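Per Swiss-Prot, the features are as follows:
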- Gln171 to Ala: Loss of binding to ferrichrome-FhuD; when associated with A-170 (MUTAGEN)
- Thr184 to Ala: Loss of binding to ferrichrome-FhuD; when associated with A-182 (MUTAGEN)
- Thr510 to Ala: Decreased binding to ferrichrome-FhuD; when associated with A-507 (MUTAGEN)
- Ser515 to Ala: Loss of binding to ferrichrome-FhuD; when associated with A-517 (MUTAGEN)
Amino acid sequence: MSKRIALFPALLLALLVIVATALTWMNFSQALPRSQWAQAAWSPDIDVIEQMIFHYSLLPRLAISLLVGAGLGLVGVLFQQVLRNPLAEPTTLGVATGAQLGITVTTLWAIPGAMASQFAAQAGACVVGLIVFGVAWGKRLSPVTLILAGLVVSLYCGAINQLLVIFHHDQLQSMFLWSTGTLTQTDWGGVERLWPQLLGGVMLTLLLLRPLTLMGLDDGVARNLGLALSLARLAALSLAIVISALLVNAVGIIGFIGLFAPLLAKMLGARRLLPRLMLASLIGALILWLSDQIILWLTRVWMEVSTGSVTALIGAPLLLWLLPRLRSISAPDMKVNDRVAAERQHVLAFALAGGVLLLMAVVVALSFGRDAHGWTWASGALLEDLMPWRWPRIMAALFAGVMLAVAGCIIQRLTGNPMASPEVLGISSGAAFGVVLMLFLVPGNAFGWLLPAGSLGAAVTLLIIMIAAGRGGFSPHRMLLAGMALSTAFTMLLMMLQASGDPRMAQVLTWISGSTYNATDAQVWRTGIVMVILLAITPLCRRWLTILPLGGDTARAVGMALTPTRIALLLLAACLTATATMTIGPLSFVGLMAPHIARMMGFRRTMPHIVISALVGGLLLVFADWCGRMVLFPFQIPAGLLSTFIGAPYFIYLLRKQSR
């Protein structure tokens, strides 16, 4: 059986090599007659423009694709090995978003010189790394704390970047293409800088081979074998962060390879660390090589697209196809080294207090605000005039926050993975892509089609996840990997459409950022009715949600039918997410963070966890919507972005408090 499992991806890999080689041959032949290849490679004739392009653009581009792909495969294995999480990749600790934020700032301030942008990218990545290490240091750099801190800091940097894009859309137009990766070269300078740096990274990785191998074991076992765990994690993650920042400097952000290459290496039978490092690097180089040659061909026959988009569009279907053949994979226990507050008693009192606090927040959001004359508390006739404008927005934020928080709670309990959230399942991205696609297909004002288009996108995404994960018995991690594959592909497609410069994308940019701007009374009533129905179903699932975090074997032992249970919970979470996304757009924070905040406050039993998560999610988004309307009055900041600014520091504080 294992030979059959290994044979299939091996044949697939061989097919990809053949296709990449054929495409390279065809692209090179179109650019220059084969009889001139040797001369153009070694000493191009400066009077023949085709030879100059071949020597200074095509060949360096091929070399950089192989180098960057290999580097992404290498750091993907490093992150997955150190964090012991199959979903970890170079963007997990926020390295890519930190580097992107640095580049955005230099672009916005028009700081000249290539070295300035490279330094900014390195500085952004290193600052993010230091923040993440600082938060997790007190817990001996435990994998779960590192993952959560990295995700939150990554979301925070991404929110700042998106905010700058909203207010400086035209100035940062060039950033969209870079954000999805571009391998365009004009000389050999990039290759000459990158290959010695990567070689140094490989040598340091080999020096860390034994500690890295031990880090794949349980923490207690690794310590008993004499490993200084915190120091080893710090060294390995620092190395991975530096290599990732170098790759971002070279070509921008190219996602998915760091996730996909290590998984395919495992499928090919590379169980030991050294073969896995080598094989993942080869697979990464192959995928990026193939993607770039497809781009060169598309540029000639259609239009230029970004490298990261094609990489995701190649990798996502491949991963979905290979998922049923993926052996069982595991994630770190969410409770390892966990020193959360003691389980809270008197849950009803806390829930009532939270409900009162939420009601007060709604009243303040309705009545207190700014106008042309300053701060005012609206009442009487003025409040009646403001109600049609403020009421739908506040209710939309409240309902969406509650639904995303409950969906996040269900998904994290269903999968037992601390990285799980509605956004990771790809349903939000699928809904957003459906809306954007409809915007391009329907002439005139397409916003009337927002709900059906988004619902269809979410439904198709869910269907693909269920088909891909269903053949593997609905393993939680297969669901997450399928969701991540689709989410990455949809996100890259959205960024590619943004980079196209089409004016229609500016219309939907605010909605994508999580704005309540277009909320209407009718939409809020529909959302409220659906929310009440879905929340009424949730308590019926409490036994499942209590038992599933204990593991599949325990669930079977008490007579639970695992596959139908997982399908039902996945459907419930998907409906909650899709409804919230249709109301205010795809958010990137509440569904991930609200369940963790509730758990760290001491609510770990199923129903208290769900109730407090819902209250936290609703409060967070109501407050975020009010701040978004008032902070830069008369300008507005989308609630989805501002919820990150409000929630992330508090979440980091809770993580830090745990580690003391």
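Cβ coordinates are placed from backbone N, Cα and C, and glycine is handled just like the others.
Rounded to a whole number, the distance between the Cα atoms of Thr184 (mutagenesis position) and Ser515 (mutagenesis position) is 35 Å. Counting Cβ atoms from all protein chains shown, Ser515 (mutagenesis position) has 25 others lying within 10 Å of its own Cβ. Between the CA atoms of Gln171 (mutagenesis position) and Thr184 (mutagenesis position) there is a gap of 21 Å. Less than 8 angstroms from the CB of Thr184 (mutagenesis position) sit Ser57, Arg61, each of them six or more residues away in the same chain.
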